[in-house]
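Asks: One structure, as structure tokens, below. Some questions next.
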Amino acid sequence: MEKIIIYGGTGYIGKFMVRASLSFSHPTFIYARPLTPDSTPSSVQLREEFRSMGVTIIEGEMEEHEKMVSVLRQVDVVISALSVPMYPSQLLIIDAIKAAGNIKRFLPSEFGSEEDRIKPLPPFESVLEKKRIIRRAIEAAELPYTYVSANCFGAYFVNYLLHPSPHPNRDDDIVIYGTGETKFVLNYEEDIAKYTIKVACDPRCCNRIVIYRPPKNIISQNELISLWEAKSGLSFKKVHMPDEQLVRLSQELPQPQNIPVSILHSIFVKGDLMSYEMRKDDIEASNLYPELEFTSIDGLLDLFISGRAPPPTLAEFE
């Protein structure tokens, strides 16, 4: 059973990765910054919870090269779930992997758009370029890799688009970006994590791009809103934000506030997630493991109705 270390294992998607790794009985490690007096109680509690579940937490800085090399020599697979501001520090992970010499697979922090095949508005493009730099560095170092394009984090975007609550009791406005007809892919974070742990240890996925595009999870904003209205019993006022307004906001808002609107434009107006055909050497994740299945969008919304969905959060861009 492969030993897996997760960088960013206490972050939003990283927490799901850690739990998924444990669920498949992998010896699981986290490399994390040391706690400080300013650390939140929830951060302390999460580390205590993970330790009680058997996770080995190594505290250290990204610049501690020798420490990272020593830790990496104890594991087989490296998964980075670092947030956008930490993307460049993955070059330090690559250096440590090269020095360790034993890592069977590296999965960089991706899990969103397939960056080599789209060109969004400049603020989001600058984020994707940071990811491309990491990809090219991995390839130049000839490290065994898997690139995961997981598309939209399902609970994150349901929270963002529909702002639901466990027991909705009031009507609210819902913003529709563009016409609302553009198709995108919505995958529950728990499933993204489970498939990621599986592909990280699957020889078929070595040096390949794995795309999480289950046909049943391709949907438009209008379809998602209709499904939520039927399920919640509520009727929402729809407010359209046209293409031109998103473009203008991406130009006028300061950094990093211009990044989220550029992402919204990419996904919900341009349709970048569905803008390319799968190549013959791509792997579509939902075909890989008969014992696993992606949660349907209907099932995802049920989590919100029952109050079992992850709470709202916002991505960090600086």
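Using the three backbone atoms N, Cα and C, a Cβ is placed for every residue, glycine included.
Below, the features straight out of Swiss-Prot:
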- Lys131: active site, proton donor/acceptor (ACT_SITE)
- 10-13, 32-43, 84-86, 109-111, Lys131, 151-153: NADP(+) binding site (BINDING)
- Pro260: substrate binding site (BINDING)
- Ser83 to Pro: Confers some eugenol synthase activity; when associated with F-84. High eugenol synthase activity; when associated with F-84, I-87 and S-88 (MUTAGEN)
- Val84 to Phe: Confers some eugenol synthase activity. Confers some eugenol synthase activity; when associated with P-83. Confers eugenol synthase activity; when associated with I-87. High eugenol synthase activity; when associated with S-83, I-87 and S-88 (MUTAGEN)
- Tyr87 to Ile: Confers some eugenol synthase activity. Confers some eugenol synthase activity; when associated with S-88. Confers eugenol synthase activity; when associated with F-84. High eugenol synthase activity; when associated with S-83, F-84 and S-88 (MUTAGEN)
- Pro88 to Ser: Confers eugenol synthase activity; when associated with I-87. High eugenol synthase activity; when associated with S-83, F-84 and I-87 (MUTAGEN)
Asks: Which residues does the residue listed as 'substrate binding site' neighbour through Cβ under 8 Å, counting only same-chain ones at least six apart?
Replies: Leu314, Ala315, Phe317
Asks: Per residue, counting other C-beta atoms within 10 angstroms of the C-beta, which of the recorded positions Ala32, Val84, Cys152 reaches the highest number?
Replies: Cys152
Asks: For Ala32 (NADP(+) binding site), what is the secondary structure by DSSP, using just helix, strand and coil?
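Replies: Where Ala32 (NADP(+) binding site) sits, the three-state DSSP reduction gives strand.
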Asks: Considering Cα atoms only, can you say which of Ser83, Tyr87, Pro88, Lys131 is the nearest neighbour of Glu110 (NADP(+) binding site) among these recorded positions?
Replies: Lys131
Asks: Would you mind reading off the Cα separation of Thr40 (NADP(+) binding site) from Ser83 (mutagenesis position), to the nearest angstrom?
Replies: 18
Asks: Roughly how many Å lie between the Cα atoms of Ser83 (mutagenesis position) and Cys152 (NADP(+) binding site), rounded to a whole value?
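Replies: So the alpha carbons of Ser83 (mutagenesis position) and Cys152 (NADP(+) binding site) sit roughly 15 Å from each other.
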Asks: 10 Å Cβ neighbour count around Thr10 (NADP(+) binding site)?
Replies: 19
Asks: To the nearest Å, how far is the Cα of Ala32 (NADP(+) binding site) from the Cα of Val84 (mutagenesis position)?
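Replies: Between the Cα atoms of Ala32 (NADP(+) binding site) and Val84 (mutagenesis position), the distance comes to 16 Å.
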Asks: Take the C-alpha atoms of Cys152 (NADP(+) binding site) and Tyr87 (mutagenesis position) and report the distance between them in angstrom, rounded.
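Replies: Just about 19 Å between their Cα atoms.
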Asks: Among all the protein chains here, how many other CB atoms are within 10 A of the CB of Glu110 (NADP(+) binding site)?
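Replies: Glu110 (NADP(+) binding site): 23 neighbouring Cβ atoms within 10 Å.
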